[in-house]
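Novice: Dumping the structure here so I can ask a few things about it.
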Amino acid sequence: MPVPGTLSVEIPPRYCPLPTARHPDETVLARRTADWIDGFDLELTPQQRARMRGNDCPGFYGRIMPHSPTDRLQLAVDWCTVMFHFDDVHCDEGPATGRAARFADLATRIVRVLEAPDARLEGPGDTMLAPVRDLALRARRWATPAQMRRCAEAHRAWFLAVAWELGHRAARSTPALNDYAHMRQHTAAGAATLAWAEIVDGAEIPDRELSSPEVRALTELAFTTAAFDDDLFSYGKELWVARAEGTAPSGLGLVEILRRENRCGRPEALRAAVCLCNRLTHRFIALRERVLPDASAPLRAYLDHLCHLLPGNLEWGLTADRYRNPDGRTPGAVTTTASRDTDPPADTSPPAIPSIAWWWDPLGGRP
(Lines of atoms letter the chains of each structure in order from A and count residues from 1; the text may use other names and numbers.)
(Lines give C-alpha, C1' and ligand atoms only; values in the text may rest on other atoms or scores of the structure.)
Protein backbone atom coordinates (compact mmCIF):
# COMPACT_ATOMS: atom_id res chain seq x y z
CA MET A 1 0.00 0.00 0.00
CA PRO A 2 1.56 3.34 -1.00
CA VAL A 3 2.16 5.92 1.70
CA PRO A 4 0.05 9.01 0.90
CA GLY A 5 2.48 11.61 2.23
CA THR A 6 1.60 14.26 4.77
CA LEU A 7 -1.72 15.92 5.47
CA SER A 8 -2.67 19.06 7.41
CA VAL A 9 -5.98 20.05 8.98
CA GLU A 10 -6.72 23.47 10.45
CA ILE A 11 -9.53 23.50 13.00
CA PRO A 12 -11.52 26.76 13.37
CA PRO A 13 -11.22 28.50 16.78
CA ARG A 14 -12.65 26.46 19.67
CA TYR A 15 -14.45 28.32 22.45
CA CYS A 16 -13.00 27.11 25.73
CA PRO A 17 -12.21 29.69 28.44
CA LEU A 18 -11.39 27.01 31.04
CA PRO A 19 -7.76 26.97 32.23
CA THR A 20 -5.33 24.11 31.63
CA ALA A 21 -2.88 22.53 34.07
CA ARG A 22 -0.29 19.74 33.98
CA HIS A 23 0.72 17.14 36.54
CA PRO A 24 4.32 17.69 37.65
CA ASP A 25 5.22 13.97 37.58
CA GLU A 26 4.17 12.97 34.08
CA THR A 27 7.69 11.73 33.30
CA VAL A 28 7.62 9.51 36.39
CA LEU A 29 4.18 8.21 35.46
CA ALA A 30 5.39 7.38 31.94
CA ARG A 31 8.42 5.45 33.19
CA ARG A 32 6.38 3.48 35.71
CA THR A 33 3.65 2.57 33.24
CA ALA A 34 6.28 1.33 30.75
CA ASP A 35 7.79 -0.88 33.47
CA TRP A 36 4.31 -2.11 34.43
CA ILE A 37 3.47 -3.07 30.84
CA ASP A 38 6.77 -4.96 30.58
CA GLY A 39 5.61 -7.18 33.44
CA PHE A 40 2.94 -8.83 31.27
CA ASP A 41 3.22 -11.15 28.30
CA LEU A 42 1.29 -8.95 25.87
CA GLU A 43 3.46 -10.01 22.92
CA LEU A 44 3.84 -6.40 21.82
CA THR A 45 5.63 -5.52 18.61
CA PRO A 46 8.12 -2.63 18.65
CA GLN A 47 5.54 -0.64 16.70
CA GLN A 48 2.86 -1.27 19.35
CA ARG A 49 5.23 -0.24 22.13
CA ALA A 50 5.98 2.97 20.28
CA ARG A 51 2.27 3.66 19.88
CA MET A 52 1.73 3.13 23.60
CA ARG A 53 4.35 5.75 24.36
CA GLY A 54 2.99 8.06 21.69
CA ASN A 55 -0.54 7.93 23.12
CA ASP A 56 0.84 9.90 26.10
CA CYS A 57 -1.54 8.62 28.77
CA PRO A 58 0.42 10.45 31.51
CA GLY A 59 -0.22 13.68 29.61
CA PHE A 60 -3.89 12.80 29.16
CA TYR A 61 -4.70 12.01 32.79
CA GLY A 62 -2.13 14.53 34.00
CA ARG A 63 -4.26 17.24 32.45
CA ILE A 64 -7.52 15.88 33.90
CA MET A 65 -6.15 15.37 37.42
CA PRO A 66 -3.14 17.69 37.69
CA HIS A 67 -3.15 17.79 41.49
CA SER A 68 -3.67 14.09 42.27
CA PRO A 69 -1.09 12.06 44.25
CA THR A 70 1.30 10.45 41.79
CA ASP A 71 1.07 6.94 43.24
CA ARG A 72 -2.70 6.92 43.00
CA LEU A 73 -2.84 8.56 39.57
CA GLN A 74 -0.59 5.77 38.32
CA LEU A 75 -3.60 3.44 38.43
CA ALA A 76 -5.53 5.56 35.94
CA VAL A 77 -2.51 6.06 33.67
CA ASP A 78 -1.85 2.30 33.57
CA TRP A 79 -5.50 1.65 32.70
CA CYS A 80 -5.40 4.28 29.95
CA THR A 81 -2.25 2.76 28.45
CA VAL A 82 -3.57 -0.78 28.21
CA MET A 83 -7.04 0.29 27.08
CA PHE A 84 -5.72 2.48 24.26
CA HIS A 85 -3.87 -0.64 23.10
CA PHE A 86 -7.08 -2.65 23.40
CA ASP A 87 -8.93 0.04 21.44
CA ASP A 88 -6.33 0.11 18.67
CA VAL A 89 -6.16 -3.67 18.28
CA HIS A 90 -9.76 -4.73 18.85
CA CYS A 91 -11.98 -1.69 18.19
CA ASP A 92 -10.62 0.74 15.61
CA GLU A 93 -8.32 -0.92 13.13
CA GLY A 94 -8.24 -3.83 10.73
CA PRO A 95 -11.04 -5.44 8.67
CA ALA A 96 -14.47 -5.31 10.29
CA THR A 97 -15.39 -8.84 9.20
CA GLY A 98 -15.31 -11.09 12.25
CA ARG A 99 -14.00 -8.33 14.50
CA ALA A 100 -17.31 -7.82 16.32
CA ALA A 101 -17.42 -11.42 17.58
CA ARG A 102 -13.80 -11.35 18.75
CA PHE A 103 -14.31 -7.99 20.41
CA ALA A 104 -17.50 -9.06 22.21
CA ASP A 105 -15.87 -12.23 23.52
CA LEU A 106 -12.92 -10.38 25.02
CA ALA A 107 -14.94 -7.37 26.21
CA THR A 108 -17.33 -9.49 28.27
CA ARG A 109 -14.41 -11.16 30.01
CA ILE A 110 -12.73 -7.83 30.73
CA VAL A 111 -15.89 -6.63 32.47
CA ARG A 112 -16.10 -9.86 34.46
CA VAL A 113 -12.50 -9.50 35.62
CA LEU A 114 -13.28 -5.98 36.84
CA GLU A 115 -16.29 -7.35 38.73
CA ALA A 116 -14.56 -10.47 40.08
CA PRO A 117 -10.78 -10.38 39.57
CA ASP A 118 -10.30 -13.88 40.97
CA ALA A 119 -12.69 -15.43 38.43
CA ARG A 120 -11.04 -18.00 36.15
CA LEU A 121 -11.69 -17.11 32.54
CA GLU A 122 -10.10 -18.68 29.50
CA GLY A 123 -10.29 -17.91 25.82
CA PRO A 124 -8.78 -15.83 23.02
CA GLY A 125 -7.10 -12.66 24.18
CA ASP A 126 -6.16 -14.03 27.60
CA THR A 127 -3.00 -11.92 27.64
CA MET A 128 -5.19 -8.80 27.93
CA LEU A 129 -6.87 -10.10 31.08
CA ALA A 130 -3.71 -10.16 33.21
CA PRO A 131 -3.17 -6.37 33.31
CA VAL A 132 -6.92 -5.81 33.77
CA ARG A 133 -6.88 -8.21 36.73
CA ASP A 134 -3.92 -6.34 38.22
CA LEU A 135 -5.78 -3.03 37.83
CA ALA A 136 -8.90 -4.45 39.47
CA LEU A 137 -6.96 -5.80 42.44
CA ARG A 138 -5.05 -2.54 42.92
CA ALA A 139 -8.25 -0.51 42.66
CA ARG A 140 -9.87 -2.53 45.41
CA ARG A 141 -7.29 -1.25 47.87
CA TRP A 142 -8.88 2.20 47.65
CA ALA A 143 -12.28 1.87 46.00
CA THR A 144 -15.62 1.42 47.70
CA PRO A 145 -17.95 -1.34 46.43
CA ALA A 146 -20.11 1.35 44.80
CA GLN A 147 -17.10 2.77 42.96
CA MET A 148 -16.10 -0.65 41.64
CA ARG A 149 -19.68 -1.26 40.51
CA ARG A 150 -19.70 2.09 38.71
CA CYS A 151 -16.39 1.22 37.08
CA ALA A 152 -17.61 -2.15 35.77
CA GLU A 153 -20.90 -0.67 34.55
CA ALA A 154 -19.03 2.13 32.79
CA HIS A 155 -16.95 -0.42 30.90
CA ARG A 156 -20.07 -2.37 29.99
CA ALA A 157 -21.62 0.81 28.56
CA TRP A 158 -18.42 1.53 26.64
CA PHE A 159 -18.26 -1.95 25.14
CA LEU A 160 -21.94 -1.95 24.19
CA ALA A 161 -21.38 1.31 22.31
CA VAL A 162 -18.31 -0.09 20.55
CA ALA A 163 -20.40 -3.09 19.45
CA TRP A 164 -22.89 -0.60 17.97
CA GLU A 165 -20.02 1.14 16.21
CA LEU A 166 -18.58 -2.11 14.89
CA GLY A 167 -21.99 -2.92 13.42
CA HIS A 168 -21.86 0.28 11.40
CA ARG A 169 -18.29 -0.43 10.32
CA ALA A 170 -19.20 -3.92 9.14
CA ALA A 171 -22.21 -2.58 7.22
CA ARG A 172 -20.22 0.44 5.96
CA SER A 173 -23.10 2.60 7.11
CA THR A 174 -23.19 6.07 8.60
CA PRO A 175 -25.31 6.66 11.71
CA ALA A 176 -27.73 9.56 11.89
CA LEU A 177 -26.42 12.60 13.75
CA ASN A 178 -29.22 12.21 16.32
CA ASP A 179 -28.00 8.70 17.17
CA TYR A 180 -24.32 9.53 17.03
CA ALA A 181 -24.73 12.54 19.32
CA HIS A 182 -25.92 10.48 22.28
CA MET A 183 -23.74 7.44 21.57
CA ARG A 184 -20.42 9.24 21.14
CA GLN A 185 -19.86 9.75 24.87
CA HIS A 186 -20.00 5.96 25.25
CA THR A 187 -17.85 4.96 22.26
CA ALA A 188 -15.19 7.29 23.71
CA ALA A 189 -15.26 5.54 27.12
CA GLY A 190 -16.21 8.76 28.90
CA ALA A 191 -17.77 7.16 31.97
CA ALA A 192 -14.96 4.62 32.26
CA THR A 193 -12.35 7.37 32.16
CA LEU A 194 -13.96 9.28 35.03
CA ALA A 195 -14.78 6.12 36.99
CA TRP A 196 -11.05 5.64 37.49
CA ALA A 197 -10.74 9.29 38.47
CA GLU A 198 -13.26 8.79 41.27
CA ILE A 199 -11.30 5.76 42.51
CA VAL A 200 -8.07 7.78 42.44
CA ASP A 201 -9.77 10.54 44.46
CA GLY A 202 -10.96 8.02 47.04
CA ALA A 203 -14.12 9.75 48.25
CA GLU A 204 -17.35 8.26 46.94
CA ILE A 205 -19.70 10.71 45.24
CA PRO A 206 -23.18 10.37 46.78
CA ASP A 207 -25.48 8.71 44.26
CA ARG A 208 -28.20 11.28 44.88
CA GLU A 209 -25.79 13.88 43.45
CA LEU A 210 -24.17 11.84 40.69
CA SER A 211 -27.55 10.64 39.41
CA SER A 212 -29.30 14.00 39.64
CA PRO A 213 -30.53 15.32 36.27
CA GLU A 214 -28.28 18.38 36.30
CA VAL A 215 -25.11 16.41 37.13
CA ARG A 216 -26.03 13.79 34.55
CA ALA A 217 -26.44 16.55 31.97
CA LEU A 218 -23.07 18.07 32.95
CA THR A 219 -21.42 14.66 32.70
CA GLU A 220 -22.89 13.92 29.29
CA LEU A 221 -21.99 17.40 28.05
CA ALA A 222 -18.36 17.02 29.10
CA PHE A 223 -17.95 13.49 27.74
CA THR A 224 -19.64 14.30 24.43
CA THR A 225 -17.75 17.56 23.90
CA ALA A 226 -14.41 15.87 24.57
CA ALA A 227 -15.35 13.00 22.26
CA PHE A 228 -16.42 15.39 19.50
CA ASP A 229 -13.09 17.17 19.93
CA ASP A 230 -11.43 13.77 19.46
CA ASP A 231 -13.30 13.56 16.15
CA LEU A 232 -11.77 16.89 15.16
CA PHE A 233 -8.26 15.70 16.08
CA SER A 234 -8.71 12.37 14.30
CA TYR A 235 -10.23 13.82 11.13
CA GLY A 236 -6.83 14.20 9.51
CA LYS A 237 -6.05 10.59 10.40
CA GLU A 238 -9.35 9.46 8.84
CA LEU A 239 -8.56 11.35 5.62
CA TRP A 240 -4.99 10.04 5.55
CA VAL A 241 -6.07 6.41 5.99
CA ALA A 242 -8.80 6.80 3.36
CA ARG A 243 -6.25 8.22 0.92
CA ALA A 244 -3.84 5.38 1.66
CA GLU A 245 -6.51 2.72 1.16
CA GLY A 246 -8.18 4.42 -1.80
CA THR A 247 -11.54 4.51 -0.04
CA ALA A 248 -13.98 7.10 1.28
CA PRO A 249 -13.40 8.32 4.87
CA SER A 250 -15.17 6.40 7.59
CA GLY A 251 -18.67 7.64 8.33
CA LEU A 252 -18.10 7.24 12.07
CA GLY A 253 -16.88 10.72 12.92
CA LEU A 254 -18.67 13.99 13.57
CA VAL A 255 -17.28 15.87 10.57
CA GLU A 256 -18.16 13.19 8.03
CA ILE A 257 -21.61 12.66 9.55
CA LEU A 258 -22.33 16.38 9.28
CA ARG A 259 -20.95 16.48 5.75
CA ARG A 260 -23.18 13.65 4.60
CA GLU A 261 -26.26 14.71 6.55
CA ASN A 262 -26.01 18.38 5.53
CA ARG A 263 -24.78 17.55 2.01
CA CYS A 264 -21.99 20.07 2.23
CA GLY A 265 -18.27 20.24 1.63
CA ARG A 266 -15.62 19.27 4.17
CA PRO A 267 -14.70 22.86 5.14
CA GLU A 268 -18.36 23.63 5.89
CA ALA A 269 -18.76 20.39 7.84
CA LEU A 270 -15.63 21.13 9.87
CA ARG A 271 -16.95 24.59 10.75
CA ALA A 272 -20.33 23.11 11.70
CA ALA A 273 -18.62 20.55 13.96
CA VAL A 274 -16.64 23.26 15.76
CA CYS A 275 -19.76 25.43 16.15
CA LEU A 276 -21.53 22.49 17.78
CA CYS A 277 -18.60 21.90 20.16
CA ASN A 278 -18.58 25.60 21.05
CA ARG A 279 -22.28 25.55 21.92
CA LEU A 280 -21.85 22.45 24.06
CA THR A 281 -18.91 24.01 25.90
CA HIS A 282 -20.91 27.17 26.58
CA ARG A 283 -23.81 25.12 27.94
CA PHE A 284 -21.47 23.08 30.15
CA ILE A 285 -20.01 26.21 31.74
CA ALA A 286 -23.44 27.77 32.33
CA LEU A 287 -24.86 24.60 33.90
CA ARG A 288 -21.76 24.09 36.05
CA GLU A 289 -22.33 27.50 37.65
CA ARG A 290 -25.81 26.36 38.70
CA VAL A 291 -24.63 23.06 40.20
CA LEU A 292 -21.36 24.07 41.89
CA PRO A 293 -22.68 26.11 44.86
CA ASP A 294 -24.57 23.17 46.42
CA ALA A 295 -22.11 20.41 45.50
CA SER A 296 -20.49 18.18 48.13
CA ALA A 297 -16.69 17.97 48.31
CA PRO A 298 -16.52 14.70 46.29
CA LEU A 299 -18.82 16.14 43.63
CA ARG A 300 -16.76 19.34 43.49
CA ALA A 301 -13.66 17.24 42.80
CA TYR A 302 -15.53 15.39 40.05
CA LEU A 303 -16.72 18.63 38.45
CA ASP A 304 -13.16 19.95 38.65
CA HIS A 305 -11.99 16.93 36.65
CA LEU A 306 -14.66 17.60 34.03
CA CYS A 307 -13.52 21.23 33.86
CA HIS A 308 -9.94 20.09 33.31
CA LEU A 309 -11.02 17.43 30.80
CA LEU A 310 -12.32 19.90 28.22
CA PRO A 311 -9.26 22.16 27.81
CA GLY A 312 -6.83 19.38 28.71
CA ASN A 313 -8.18 17.08 26.04
CA LEU A 314 -7.99 19.92 23.51
CA GLU A 315 -4.33 20.47 24.35
CA TRP A 316 -3.43 16.77 24.51
CA GLY A 317 -5.18 15.84 21.28
CA LEU A 318 -3.17 18.27 19.19
CA THR A 319 0.14 16.66 20.16
CA ALA A 320 -0.66 12.98 20.81
CA ASP A 321 0.89 10.59 18.29
CA ARG A 322 -2.44 8.77 18.32
CA TYR A 323 -3.60 11.31 15.74
CA ARG A 324 -0.28 12.43 14.22
CA ASN A 325 0.97 8.92 13.35
CA PRO A 326 -2.08 7.49 11.57
CA ASP A 327 -0.87 3.93 10.93
CA GLY A 328 1.71 3.62 13.68
CA ARG A 329 4.49 3.61 11.09
CA THR A 330 4.46 7.17 9.73
CA PRO A 331 5.27 9.67 12.51
CA GLY A 332 4.23 13.22 11.77
CA ALA A 333 2.18 12.26 8.71
CA VAL A 334 -0.78 14.28 9.99
CA THR A 335 -0.60 17.78 11.45
CA THR A 336 -3.64 19.34 13.09
CA THR A 337 -3.60 22.96 14.20
CA ALA A 338 -6.18 24.82 16.25
CA SER A 339 -6.62 27.84 18.48
CA ARG A 340 -8.75 28.51 21.53
CA ASP A 341 -11.23 31.37 21.80
CA THR A 342 -12.49 32.88 25.06
CA ASP A 343 -15.34 34.86 23.49
CA PRO A 344 -18.71 33.08 23.85
CA PRO A 345 -20.22 31.77 20.62
CA ALA A 346 -22.87 33.87 18.91
CA ASP A 347 -25.34 30.98 18.95
CA THR A 348 -25.86 29.39 22.37
CA SER A 349 -29.29 27.88 21.71
CA PRO A 350 -29.92 24.12 21.87
CA PRO A 351 -28.90 22.44 18.60
CA ALA A 352 -31.58 20.73 16.53
CA ILE A 353 -30.56 17.31 17.85
CA PRO A 354 -33.48 15.80 19.83
CA SER A 355 -31.42 13.14 21.63
CA ILE A 356 -29.34 15.75 23.49
CA ALA A 357 -31.78 18.67 23.72
CA TRP A 358 -32.56 17.85 27.36
CA TRP A 359 -29.13 19.16 28.38
CA TRP A 360 -30.62 22.64 28.06
CA ASP A 361 -33.55 21.72 30.33
CA PRO A 362 -32.41 18.87 32.61
CA LEU A 363 -35.20 19.46 35.13
CA GLY A 364 -37.91 19.23 32.49
CA GLY A 365 -39.24 22.71 33.12
CA ARG A 366 -39.19 22.34 36.91
CA PRO A 367 -37.49 25.19 38.84
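Backbone N, Cα and C define each Cβ position, glycine as well.
So Swiss-Prot has the following annotated:
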type    : residues                       : note
MUTAGEN : CYS57 to Ala                   : Widens the active site cavity, resulting in a relaxed product selectivity. Exhibits an increased production of cattleyene and other diterpenes with diverse skeletons
MUTAGEN : TRP79 to Ala                   : Produces only minor amounts of cattleyene
MUTAGEN : CYS80 to Ala                   : No change in activity
MUTAGEN : PHE84 to Ala                   : Decreases levels of cattleyene with simultaneous production of several new compounds
BINDING : ASP87                          : Mg(2+) 1 binding site
BINDING : ARG184, LYS237, ARG322, TYR323 : geranylgeranyl diphosphate binding site
MUTAGEN : ALA227 to Gly                  : No change in activity
BINDING : ASP230, SER234                 : Mg(2+) 2 binding site
MUTAGEN : ASN313 to Ala                  : No change in activity
MUTAGEN : TRP316 to Ala                  : Abolishes production of cattleyene
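Provide an account of the burial state, proximal residues and distances for the features listed.
Specialist: CYS57 (mutagenesis position) falls within a helical segment according to DSSP.
Annotation for TRP79 (mutagenesis position): spatial neighbours LEU135, TRP196, criterion Cβ-Cβ under 8 Å with sequence separation of six or more.
When other Cβ atoms within 10 Å of the Cβ of CYS80 (mutagenesis position) are tallied across all protein chains shown, the result is 23.
Taking Cβ-Cβ distances under 8 Å and a sequence gap of 6 or more within the same chain, the neighbours of PHE84 (mutagenesis position) are ARG51, MET52, ASN55, CYS57, ARG322.
Around the Cβ of ASP87 (Mg(2+) 1 binding site), the same chain contributes ALA189, each under 8 angstroms and 6 or more positions distant in sequence.
DSSP classifies LYS237 (geranylgeranyl diphosphate binding site) as helix under the three-state reduction.
For ALA227 (mutagenesis position), the same-chain residues 6+ apart in sequence whose C-beta sits under 8 angstroms from its C-beta are ARG184, GLN185, THR187, ALA188, GLY190.
Using a 10 Å radius centred on the Cβ of ASP230 (Mg(2+) 2 binding site) and all shown protein chains, the other Cβ atoms total 22.
Reduced to three states, the DSSP call for ASN313 (mutagenesis position) is helix.
Every protein chain shown contributes to the tally, and the Cβ of TRP316 (mutagenesis position) ends up with 27 other Cβ atoms within 10 Å.
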Novice: Cβ neighbours within 10 Å, counted over all protein chains: which one of the binding-site residues ARG184, ARG322 has the most?
Specialist: ARG184
Novice: Near SER234 (Mg(2+) 2 binding site), meaning Cα within 10 Å, which of CYS80, ASN313, TRP316 (mutagenesis positions)?
Specialist: none
Novice: To the nearest Å, how far is the Cα of TRP316 (mutagenesis position) from the Cα of TYR323 (geranylgeranyl diphosphate binding site)?
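Specialist: One finds 10 Å between the Cα atoms of these residues.
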Novice: My understanding is the cutoff is Cβ-Cβ under 8 Å with a sequence separation of 6 or more in the same chain; which residues meet that for LYS237 (geranylgeranyl diphosphate binding site)?
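Specialist: Expected: TYR323, PRO326, VAL334.
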Novice: Give the maximum pairwise CA distance in Å, whole number, for the residues ARG184, LYS237, ARG322, TYR323 listed as binding geranylgeranyl diphosphate.
Specialist: 18
